Structures are given as C-alpha cells and as structure tokens.
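Report on one structure; see the data block that follows.
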Amino acid sequence: MATEHPEPPKAELQLPPPPPPGHYGAWAAQELQAKLAEIGAPIQGNREELVERLQSYTRQTGIVLNRPVLRGEDGDKAAPPPMSAQLPGIPMPPPPLGLPPLQPPPPPPPPPPGLGLGFPMAHPPNLGPPPPLRVGEPVALSEEERLKLAQQQAALLMQQEERAKQQGDHSLKEHELLEQQKRAAVLLEQERQQEIAKMGTPVPRPPQDMGQIGVRTPLGPRVAAPVGPVGPTPTVLPMGAPVPRPRGPPPPPGDENREMDDPSVGPKIPQALEKILQLKESRQEEMNSQQEEEEMETDARSSLGQSASETEEDTVSVSKKEKNRKRRNRKKKKKPQRVRGVSSESSGDREKDSTRSRGSDSPAADVEIEYVTEEPEIYEPNFIFFKRIFEAFKLTDDVKKEKEKEPEKLDKLENSAAPKKKGFEEEHKDSDDDSSDDEQEKKPEAPKLSKKKLRRMNRFTVAELKQLVARPDVVEMHDVTAQDPKLLVHLKATRNSVPVPRHWCFKRKYLQGKRGIEKPPFELPDFIKRTGIQEMREALQEKEEQKTMKSKMREKVRPKMGKIDIDYQKLHDAFFKWQTKPKLTIHGDLYYEGKEFETRLKEKKPGDLSDELRISLGMPVGPNAHKVPPPWLIAMQRYGPPPSYPNLKIPGLNSPIPESCSFGYHAGGWGKPPVDETGKPLYGDVFGTNAAEFQTKTEEEEIDRTPWGELEPSDEESSEEEEEEESDEDKPDETGFITPADSGLITPGGFSSVPAGMETPELIELRKKKIEEAMDGSETPQLFTVLPEKRTATVGGAMMGSTHIYDMSTVMSRKGPAPELQGVEVALAPEELELDPMAMTQKYEEHVREQQAQVEKEDFSDMVAEHAAKQKQKKRKAQPQDSRGGSKKYKEFKF
C-alpha cells in the first residue's frame, strides 16, 4: 500500500510508468494469497498459479498491485522489515552457475524486466565485498531525490484512490486507509534507517549505484545497468521501473530466501580488467550527468507551460465537473450505498489534483501519429512488376474511414471545450456507468461504418455499370454486387455462354413455388394415347380396387403377366407413324420454374387466331371458322387498321371477305366496308377488284426487313461476308479479261475443215462422258426409291415364288426421258467410229440376238443342286448335337 507523505507541488505530479508483472515472483506465498483475496480472486493452488493469476490480472486491468503489508498476531503491528536481499538496488543473487565475468563481451542489451540492479555476476551479497571499483562518493540522499521520492509516493496513492473509485470498490473505509498509510510511513522510516546504517558499513556492490538517479547503460558482464529512478523504498515499487537482475537463469519460486545462505563465492576479477571497467564507468557517469541536466531543464519548461495551460482549463472544466458531480450524486442516492468516511475534503482535493495532472497530459494526447511506409529505391527493371502485385493488395478502406471521420472530429472539438484525457480512464470509460450516461446525454456517438456499409458505398449503380460495359442489355440488378462486375458482364455477353440457373437467388426451394399457377396433371402425348393404354390402365386399376386382400396377396406370390397387351401393329404405328418431336429448347436456353406456362410470342403470328382464342371469344372452330368475322372488325372499320401492323391483311378492312360471305350487321355479317365519299376503299382492296392502284401501291411501299425485338447474333457479319464471297464466285466475269471456255471450241464462220463422211455421229454416247457427269455431281442423286407393292393370290409354278411382288415400272419411268429412237448405246473400238450408221445398227441387232439366245439356254439346275447340298450339310451338323444334348435333360424355359 502507499505511504503518507506531504503533497508535492501539483505541477510536477507525473505518474511513472507501471512496472512489469514479473515482480510478483519475489513475493512470499502468504503475500500472494493476501493480495489475491483483496482483489477477489481464488487463493487455492501452488505458488506458480498464484503468481500467474496476479500477472493476468495486471495485464487485463493495467493496474500494478503493490506488495501487501501482513499484520502480526496483535493485528496492528507492521510486518518485520524485509531482508536486505529485497531492498531496491540490492537484488536477489543469481544461482552459482553464472557467466564467467573474466572476458568482457560487448555491452549486452538492457536486462529483461524483473531482473535486479547491478551487482557483480555470481557474487552473493552476504560474503564480503568484491574488489573495490570506486572510492569516495557522497552517501546521503539529496533534496531533489527526496522530493522525487515523495512525488512518486503521492502519485501512487492518488492513482490507487482513483482506481478504487472507478472500479466501484466502495468497501474500503476511510479509517482503514489511514491505518494503512500509518503502517506504510512506519515501514518507510525503518527502511530509511536500515539504508543509512548499511551505507555506513561496506556494501556488497559498487557505491555509484546509490548515487545519482539516472538511466545507465549496461557496462559489461560484471555490472548491470539500473533502469529508471532508484528509490530507497522496498515495498512501494515505482510504476514502470523494471528492476534488472544479474544475468543467468532465475531462481525457482520459493527459493529466494535460500540464496542468502549460499556459501559459494564468485570468481575474482584481475586488476587490469578492473581498471578498464573503472574507466568505462567514469565515462558513462559523465554522459549520464549531462543527460540529467538536460532532462531537468526540459522538465522545468514543461511544468511552466503546464501550469499556464491549467489556469485556462480550470475555469472551463470546474463548471462541468460540478454538474457531473451533481448528476452522479443524484444517481448514487437512488442506488443503495454504504456510508462513506469523514475525509471527503481530502478526497475532493485529490480529485482536483488528479484532474489537473490529467489535464497536463492533454496536449500530448492530441498528437496523432501517422505511419508512412518507406519506399525502397530499387532500380531493377523486374522490380516494377513485383511492386504492382503488392499495390493491388493495399487497403483503401482505412483512408475513406479517416476522411469520413474528419467532420465528426470537428464537431467533437466544438462540443467539448476541454480536451479529453487519454490513458487509463479512457480504457475504463465503458465500465463507468455515470460518465457514459453523461456523454450520451450530451451528444450521440458518431456511427462507425461497418465493412458491409463500406462495400455498399463503393458499389456501382446499375446505370453506371450499364454505361461502362459494351453490352448493357445483359446487366441485371444483382450484377453490381459481384466482386468484379465488369468481368461478370463480359462473361455473360460472351457468345454461347450458358447462364447460371435463375433459382440461385430464390429463397424457396427449386420447383416448390405455387404462386397462383394451377399445375395440370401430366398428360400422355397424343401418339401414345392412340394406343389406348390409358383406358386399359384405368380399367385395370378399377378391377384391383374391387379385389379382396386375399386375392391381392395371392397375386403377389403368383403374379399374372400380360394383363395389358397392346397389338404390336398399334405400337409400331404409334412410334413410327404418329410420333411427334418433343418441344426442345435451343442451346443455352435453360429451363426455369414456370417456363412451360409462359406464352411464346415467337409461335404466334398477328392475324392468325388460335383455337384457344377462338373458343374464349365464342367463335366457332373448324374448317369453316374463317368465315366468321372477329368481334373487333367493326371497330377497325371505323378507326382504321392497327398502326403497329400497317401491311396486315384483314378481311373486311383492307382485303376481300371470304366467299359466300356478305357485308352487314346481321349475325355473321362483315360490317360496312370503309370507303370515302366517292365510294373508293380507304385502306385497301376490300372488294377484291385487283385494281392497278392497290398493286402499284404495294410495290412502291418498301417493307423494312430488319429484325426487331431481338438482338442480332454477333457472328452475323462474318456469315454475310462468306455469302458475298460465294456469290462473287458464281457471277460471270464482267471485266472481259477472262476468255470463256466455250469460245475457242466453235469456229466462227467459213467452211468445215472435216469432210462429210468423217464427222462423229451425234447418236453415239460414250461411257466416258457419263462417268464424268456422275463425277461432277451437278445433280444430287436420290438416296432411295419407295417401290409400290403388288399382291398376288397364288404363287404359281415358280420355285422361289412369293406373294409380295414390287412394281418396277414406276422406277424405270422416273429414271429420265426415254432415249431417242435413233440413238444406240454400243461399246465401240476407235477404228469402228468411221462406220456409217447402217453398219452400226446391224452390229447392234446382232449383239441383242446373242444376249437373248444366252438367256434361253440358261436353266436353274445348278442353283437347285447347290441348294440341296446346303440342306444336307445342315442336317448332318444338327444330328450329333441332338445326340449329345439327349443325355442331359434341361427344363424348358418359358417367358
């Protein structure tokens, strides 16, 4: 606990930083348990667990706990003064296994927090002094040191009171505080007397360690540097002053007191090394003294500045504090509270001092630190690509947050005249109900933008995205939420890309929507209905419903097959004659829920009335349905044809009415034809006169053939270019540079160079010419020809006779026009081409006679013999198989 001291000057109250949580290891087990009980933590467990609990409490709250004062048996006596090993500046000795200090390495880094102040390595303090390093330094504490010590004690006391208030710990009563302060004062007095008594005797450490207070760097392996102000108080550790220990492994917990009895003596240092160390220490002291003088000057300046700023801030802050106090008091009256002690004035003064000390920190609190990354100067050409990769991952959200918060900061500064304090109280602001309520009454908290809101702010709108992309018609409302909206639209616009199914963003499950659509039961296609399977199944189901349970079970054991037998001819006709193609969608046109119920406008044509529409309008359906006028005809005759379809032929309006129909307003009448005063039709040829006016009019009117309502495919241009190239090839040459093939073969005029008898006859067609024509393939040959079937009742005397005979006459007639009578097809040698036509006809007749004679001579005896031989061979092969198969008896398999 803190000790009682006269209050130091207010301007110089500066809280030292808290010590690390490692100093709890030096406490005894009883002290650890007492402190844990004080903070309301469990006290069971071994020593290491107790230390760990205290350390975790310090880390979480930021409060450094001081060593408790254990009471004696009578309850009021203070605990005995601590041993010399626990005094500040005289740390625990290390275990005997220390680093040998003979060869000094380069100055090590400052020791870790929690280690003791500088003693010779591996030299216990109870076994006499080490070789002397320096002689003759003033031992008595100066006025400045005492003043600083008193300031530290007062600051600790005030800080402890503040913490007790903020944590709502009102259980400590005022008389207990006074008793603790008295005990602390007694302890401090005893420690001072011990310190002075020891300074008179030889001390087991170099005397400069008790000298001037300052920051010292480590001087090698022998002497560790003290960090922070060295105070003479053993129980109260100044906040933030880490106590360095000599190097080496720390002693196990609970063995600190045993080290005092360790009889091992450290190794002695040679004189040459001692002189070197003394020179180093003297240089270090000079440096430290200069630094201390500079620090004193800066402290004096800052204290003057702070006192000036405090006077201005006090006037503003006092009125606010009074209001806050009144509010808090009102709330405290409502809550059940315990009666506080008498010393309210002293606590009020302390509050003022603490607020002033906090106010002095305000100029430092306003400073904002900005971290700027240093960009390396690398002139490697490949470094640019490497740098671009990292630039892609830079976060821009933080910059936007700062920009948005700038106007909010200005509002905060205007609302709060006194700047807010940062530090301990700001961390616990949320826990303090009073202060948080007051702030909520003053002003609403500035809203912090979440990542979701930031993402929404950075999104494109649908209109912006449509402007940025090449195909805006593909953009949908949810495309802006994609990670890369431009890439998504590009992928959607790519040719032959299949879209993601629409139900990806639906809440309900796929095909589970029933939004007012009456789904009809499944209907069989018409070509399957014609087989009559539907009626047969319905009849069978009715029979099964009438059956008893017994007969049903009997059928399960011995099922009867062939209940629904359809004639094979019916099935054949259904699937080969009447089958229709199912409705298929094109590539990339995915099915979505309710697609089959949508109207397909592509199938509809203006002017053609479907059967459904006719039935709904009350018009007749059938072959003579076109003779009944539509109900809108009379309105069209009055107001004109529809402007969207100017060239649509509507009977009774701009085209003649059907035959055996008449104009008039009777049932089935076609109204009145639209004519002008002179009797001429207004909109078209209503009377069917086919006058020249209407024909020329229709010719003059150019119809726009460009497609509308659907985008043209992107590959249309390429196909058009190919068609143009093909058409160019087909056109005859108009330039006149290419000579046609026929022109050189015909002699333009004059006499023939070949005599009359030597001309090639026109009647002969060579086989070569036929083959060439077939090779050219100018006409696509027919794949097959259906032969008509002839039926004969009797086979007759023919050996291979059949009732089915095919009529070949139609095929022969289709082959082409009959050859001319004079033309003869004969295979001729080149020498025989010189013969006259009479000789050739004679040769042909001889050839025909020879063929007829061969046909008459031919008989079928050889074919009959072959057939009989084959039959015998089959019988021979079948006999041994039957003999083998007779040995085994197999059950006859039935379908």
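Glycine is treated like the rest: Cβ placed from N, Cα and C.
Don't look for the substitutions in this one, it keeps the originals.
Straight from Swiss-Prot, the features:
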type: DOMAIN; residues: 24-58; note: domain 'SAP'
type: MUTAGEN; residues: ARG502 to Lys; note: Does not affect methylation by PRMT9
type: MUTAGEN; residues: PHE506 to Ala; note: Does not affect methylation by PRMT9; when associated with A-510
type: MUTAGEN; residues: LYS509 to Arg; note: Moderately diminished formation of omega-N monomethylarginine but greatly reduced formation of symmetrical dimethylarginine; when associated with R-507. Abolishes formation of omega-N monomethylarginine and formation of symmetrical dimethylarginine; when associated with K-508 and R-507
type: MUTAGEN; residues: LYS509 to Ala; note: Moderately diminished formation of omega-N monomethylarginine but greatly reduced formation of symmetrical dimethylarginine; when associated with A-507
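Cβ neighbours within 10 Å of PHE506 (mutagenesis position), excluding its own Cβ and spanning all shown chains: 13. The least crowded of the mutagenesis positions ARG502, LYS509, judged by other CB atoms within 10 A of its own CB, is LYS509.
LYS509 (mutagenesis position) sits 12 Å from ARG502 (mutagenesis position), taking the Cα positions as reference. Looking just at the domain 'SAP' (24-58), the mean pLDDT is 85. For the domain 'SAP' (24-58), the number of residues in each DSSP class (helix H, G, I; strand E, B; coil) is 26 helix, 0 strand, 9 coil.
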